[in-house]
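Quick look at what Swiss-Prot lists:
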MUTAGEN   Thr73 to Ala  In crb2-2AQ; abrogates DSB-focus formation by chk1, but not crb2; when associated with A-80
MUTAGEN   Ser80 to Ala  In crb2-2AQ; abrogates DSB-focus formation by chk1, but not crb2; when associated with A-73
MUTAGEN   Val184 to Ala  Abolishes formation of radiation-induced crb2 foci at DSB sites. Severely impairs checkpoint response after DNA damage
MUTAGEN   Thr187 to Ala  Abolishes formation of radiation-induced crb2 foci at DSB sites. Severely impairs checkpoint response after DNA damage
MUTAGEN   Val188 to Pro  Transforms T-187 into a consensus CDK phosphorylation site and abolishes the dependence of T-187 phosphorylation on prior phosphorylation at T-215 and T-235
MUTAGEN   Thr215 to Ala  Reduces hyper-phosphorylation in response to DNA damage. Abolishes formation of radiation-induced crb2 foci at DSB sites. Impairs checkpoint response after DNA damage
MUTAGEN   Thr235 to Ala  Abolishes formation of radiation-induced crb2 foci at DSB sites. Impairs checkpoint response after DNA damage
MUTAGEN   Phe400 to Ala  Sensitive to DNA damage agent camptothecin (CPT)
DOMAIN    535-653  domain 'BRCT'
MUTAGEN   Arg616 to Glu  Disrupts gamma-H2A binding, but has no effect on dimer formation
MUTAGEN   Lys617 to Glu  Disrupts gamma-H2A binding, but has no effect on dimer formation
MUTAGEN   Lys619 to Glu  Disrupts gamma-H2A binding, but has no effect on dimer formation
MUTAGEN   Cys663 to Arg  Disrupts dimer formation, but not gamma-H2A binding
MUTAGEN   Ser666 to Arg  Disrupts dimer formation, but not gamma-H2A binding
Amino acid sequence: MEVNDTSLHKGFGLDINSQRVFGAQAAISRNNYSKVNASINPSPPRSNDNSNKEFSYSKDVNNNGAVEELSLTQLFEVPSQAAFAKQSSQDISDDELIQHDSRKVISSPYSPKQTHTVLKRLYDRQSVISDHEKLLTPQNVSNSSQILSPFTSLLPSTLSTLKDTPLSVSQNEKNLETVGEVLVPETVAQHRTKFYDYTLDEMENETESGQVETTPTRLATSLGSPVLYGRVESTPPAFLPETSEKQYKRKFSFTEPSSEKVDNTETKFSKKTKNINDENFPNPFNVISSYETSASPSTVIDQSSQVSSIFVNKRLRKSVNNQAISRSDSLSLDTPKIDSLFTRASIKPLKPSQSPNSRRSFKNRVLAFFKGYPSFYYPATLVAPVHSAVTSSIMYKVQFDDATMSTVNSNQIKRFFLKKGDVVQSTRLGKIKHTVVKTFRSTNEQLSLIAVDALNNDMVILAHGEIEVTVPISTIYVAPVNIRRFQGRDLSFSTLKDMKFEETSFLPSHDSQRNRSSLKERDSSFVKKNLDSESNQLIFDDCVFAFSGPVHEDAYDRSALETVVQDHGGLVLDTGLRPLFNDPFKSKQKKLRHLKPQKRSKSWNQAFVVSDTFSRKVKYLEALAFNIPCVHPQFIKQCLKMNRVVDFSPYLLASGYSHRLDCTLSQRIEPFDTTDSLYDRLLARKGPLFGKKILFIIPEAKSWQKKIENTEQGQKALAHVYHALALGADVEIRPNVAHLECDLILTMDGNIVDETNCPVVDPEWIVECLISQSDIST
């Protein structure tokens, strides 16, 4: 074999002058080093003349002490199984190493500590080579095409299938499923320069420039020092490698941590950060945070915005916007504003002059009657006087301090200023009644509108007996019985002239942000369109509404309709129709009487339950029990269109489906006079079960308040009890069948043995009575 370029000697790691071959040092086993020199034919020594084109042979010493020559092909010869068997037969411990030298062979045992030192130096090369992969493949040199792609006839049989055959794995490695560690001669690690004719830096430069490459016949991995090529599997070292600072700077990522599966491509920003790291941070690892490269967070945002949009996300946008708001001039912060990619649209914070309260004066402060529960007179702000289309009288739209909007009559509102001797209550003092001593202003600073009264006072001194206490005037509320003594504080035309009112059309305060269907969007647009013309007409000022459902998800926009009803004077009951009646379970008695309406229901004339279709939901069944109309949402739209409360009969829904009759029944509403109050009509009504005595058997009735109310089954039982009371029956709750006079016995499962021969029914019987609106037992 002839080679025309002497650079091949350098590529193979051959020192021609010293006649040494460092590749011969690669004959390594797991336990020891054994020289495999069987069947090696000696060849004449190589001449020192560099003009000779034939490779020489390096000298070595055999077991008999004779000098032997190694041919070039022996460098690539894989040890046979016989050689491994010969090695394993030798009685040598695992801690013994055989040190190879080109002139002699010396066997010396090494301690585990020294073995660790050898391994440490091996990890300095950043790789571990298994014992069956100890051969070194030739480098890719331009003038060595025959070596890179050897013919079978030119190479030994062990290399004839090297390109297409995977490397063999010993049986021990298959069992252990790991790659064995390699123990290298200490002389290689200590005297590295003796085996190379150029320094490590030169080798790195050639590798980086592409002059030294791996052979395409093997899966090669480039190593640091020395540069070895072969099929290598490595594990992370348990100690810190002794590597130069330059190598760490070259191998660490400076922008973001990434896994091995992600392509860590450097951008302009990362290269810029890398240069900054090299100059200002000479630590061994040179890993810094991006926040240390700039003086302020705004600089970091500006730099990242110039690189790529991948750094932009919703959370970052939101944080930047919040920073811009906090740095606005209105908050008097010295921090400079952020002027970056994310703040192109100027953010205009709400100024004090633009707040809704600024359009009103403290003279607008009133005490208004709250139609919900509990019903007292609370501090509120008068929004505007409105005209009622039903009563043709002036009403007042007010906003309570908790932002609740309501509409009250002229006899349900008073100017909010207190006089000495007024009997009031405070939310900070419980239900105890106190007498007003005096009111005063505690500070000269500008206070919120909800913190003062109509005289711009913010504190009040109250007395209870001989004890006086000072509380904020915004915590005051007055019972309807005591409001009659508030003489001289009615609203008049002269007092209204001094007040400031908003020029508003009372549109819905907000649009629904939930995803609506096209049907819901048409509902909202229709409602808003019909509000623009005569929006000040409170057509629902004497109406109460309860919304059930929708049963179908996209049936109607419930939120928009609730807002429209409230803005037109109506009251929306979120919990159903129960607030209109007394609480039957408040008495804590087992014998319950039929329901009676509360007197506050005198404020309304009509009540409606709105749903898209009939159902067996609680609010819907309550409406059937109280004989209150259940209407379609189209009823509200028609009222807005006609600007008055229209006849509800065309919009009535069915009562429900009767399993007993196997059909759907219509809702039958008794005719009534709309001028009568809701209280009078409910009080005069008698349900279909009026006069009936029902015994409700509940096993936990002995402690029904603790057990029944706190369980799902118990709440269902109480709902059926409430429906029976709404139908006019008297109900008694017992844990078992007692010898009591009753018309029928109601149980949750309907299975009970009764000796009194009373009919036993289940809750479905109550539901059938509600749907049919009659007593089905007769």
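Just so you know, glycine gets a Cβ as well, placed from its N, Cα and C.
Shown in sequence order, Tyr657 are the residues of the chain, 6+ apart in sequence, with a C-beta less than 8 angstroms from the C-beta of Cys663 (mutagenesis position).
For the pair Phe400 (mutagenesis position) and Arg616 (mutagenesis position), the C-alpha distance works out to 35 angstrom. Over the domain 'BRCT' (535-653), the average per-residue pLDDT in this prediction is 84. Cys663 (mutagenesis position) falls within a strand segment according to DSSP.
Sorting the domain 'BRCT' (535-653) by DSSP state (H, G, I as helix; E, B as strand; all else coil) yields 38 helix, 20 strand, 61 coil. When the neighbouring Cβ atoms lying within 10 Å are counted for each of the mutagenesis positions (Arg616, Lys617, Lys619), the highest count belongs to Lys619. Comparing CA positions across the mutagenesis positions Arg616, Lys617, Lys619, the one lying closest to Ser666 (mutagenesis position) turns out to be Arg616.
The candidate set comprises the mutagenesis positions Phe400, Ser666. Of these, Phe400 has the most other Cβ atoms within 10 Å.
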